[in-house]
Structure formats: C-alpha cells, structure tokens
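Asker: What follows is a structure written as structure tokens; I'll ask about it next.
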Amino acid sequence: MTNRLVLSGTVCRAPLRKVSPSGIPHCQFVLEHRSVQEEAGFHRQAWCQMPVIVSGHENQAITHSITVGSRITVQGFISCHKAKNGLSKMVLHAEQIELIDSGD
C-alpha cells in the first residue's frame, strides 16, 4: 500500500525535542500549509496544520535549523496517533526535510 505525503509550509509551533527511553531522538512541530489548488476546474483555498514528527539520528541535524517561521518541505508517511485524551490525530512522519530558501 502506498502512503506518501509531500507538504510545504511554514513552521507555526516551536519544535519540541525529546529522546525516548531507548535513546531515539524525536523532534515534533506543526507545519501550516496555505495554497490555491485547482479542483473540478475551479480554484479553491487549501489550508491545514499538520503535526510533524522527525525520529532517529539521520534527520536531527536539520531540525536544529528549524524555528517558528521556517519555510520547509517535508516528505514522509502519515499515521494516526492517539492522544492522552483518547482522540486520534493524523501525524506526518518525516523521512526527508528541505529548507525553502526565503530569497533574502
């Protein structure tokens, strides 16, 4: 089964870094996406806020460059996480992160 998502946007919540009891580093943040997409011949506004988690040592170096306001593209897979309150939320598990040059 295919499960791939590529999403570009702006980091809107400060990254939270943790290390699991087994020593695996994790970085969590929220990515806000806004764009205009074409659907059925019409233009529509597309907007979402997607929680992102980066796990493992491979991508941790780039997470130290990510702050609120950073523009990035994230590639990975989606999965549901159950919160302590019992509600499920969709999360993007990042496998590749690219900083978008602001042009400054």
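Positions of Cβ are set from backbone N, Cα and C atoms, glycine also.
When I checked Swiss-Prot for this same protein, it listed these features:
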{"type": "DOMAIN", "residues": "2-101", "note": "domain 'SSB'"}
{"type": "MUTAGEN", "residues": "S20 to A", "note": "No change in ssDNA binding, decreased displacement of PriB from ssDNA by DnaT fragment, greatly decreased binding to DnaT fragment (residues 1-88). Complements a priB deletion in a priA300 mutant in vivo"}
{"type": "MUTAGEN", "residues": "H26 to A", "note": "No change in ssDNA binding, decreased displacement of PriB from ssDNA by DnaT fragment, greatly decreased binding to DnaT fragment (residues 1-88). Does not complement a priB deletion in a priA300 mutant in vivo"}
{"type": "MUTAGEN", "residues": "E39 to A", "note": "No longer interacts with PriA, still dimerizes and binds ssDNA, altered binding to DnaT, does not load DnaB replicative helicase. Does not fully complement a priB deletion in a priA300 mutant in vivo"}
{"type": "MUTAGEN", "residues": "R44 to A", "note": "No longer interacts with PriA, still dimerizes and binds ssDNA, altered binding to DnaT, does not load DnaB replicative helicase. Does not complement a priB deletion in a priA300 mutant in vivo. Nearly complete loss of PriB stimulation of PriA helicase activity"}
{"type": "MUTAGEN", "residues": "Q45 to A", "note": "Increased binding to DnaT, loads DnaB replicative helicase"}
{"type": "MUTAGEN", "residues": "W47 to A", "note": "Slight decrease in ssDNA-binding. Somewhat reduced PriA binding, does not stimulate PriA helicase, significantly reduced binding to DnaT and ssDNA, does not load DnaB replicative helicase; when associated with A-82"}
{"type": "MUTAGEN", "residues": "S55 to A", "note": "No change in ssDNA binding, increased displacement of PriB from ssDNA by DnaT fragment, increased binding to DnaT fragment (residues 1-88). Complements a priB deletion in a priA300 mutant in vivo"}
{"type": "MUTAGEN", "residues": "K82 to A", "note": "5-fold decrease in ssDNA-binding. Somewhat reduced PriA binding, does not stimulate PriA helicase, significantly reduced binding to DnaT and ssDNA, does not load DnaB replicative helicase; when associated with A-47"}
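Map the listed features onto the structure and describe their local environment.
Answerer: Across the range of the domain 'SSB' (2-101), the DSSP-based residue counts are 4 helix, 68 strand, 28 coil.
Other Cβ atoms within 10 Å of the Cβ of S20 (mutagenesis position) number 9 in total over all chains.
Cβ environment of H26 (mutagenesis position): R17, K18, V19, S20, I53, V54, S55 lie under 8 Å away, each six or more residues apart in the same chain.
Counted within 10 Å of its Cβ, the other Cβ atoms near E39 (mutagenesis position) come to 8, all protein chains included.
Proximity of Q45 (mutagenesis position) to non-local residues of its own chain (separation of 6 or more, Cβ distance below 8 Å) is seen for R34, S35, V36, given in sequence order.
Sequence-distant neighbours of W47 (mutagenesis position) (same chain, six or more apart, CB under 8 Å from its CB) are E32, H33, R34, listed in sequence order.
All protein chains shown were included, and the count of other CB atoms within 10 Å of the CB of K82 (mutagenesis position) stands at 9.
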Asker: Return the residue, from the listed mutagenesis positions R44, S55, with the maximum count of other C-beta atoms within 10 angstroms of its C-beta.
Answerer: S55
Asker: Between R44 (mutagenesis position) and K82 (mutagenesis position), how many Å separate their Cα atoms?
Answerer: 31
Asker: State the mean pLDDT for the domain 'SSB' (2-101).
Answerer: 94
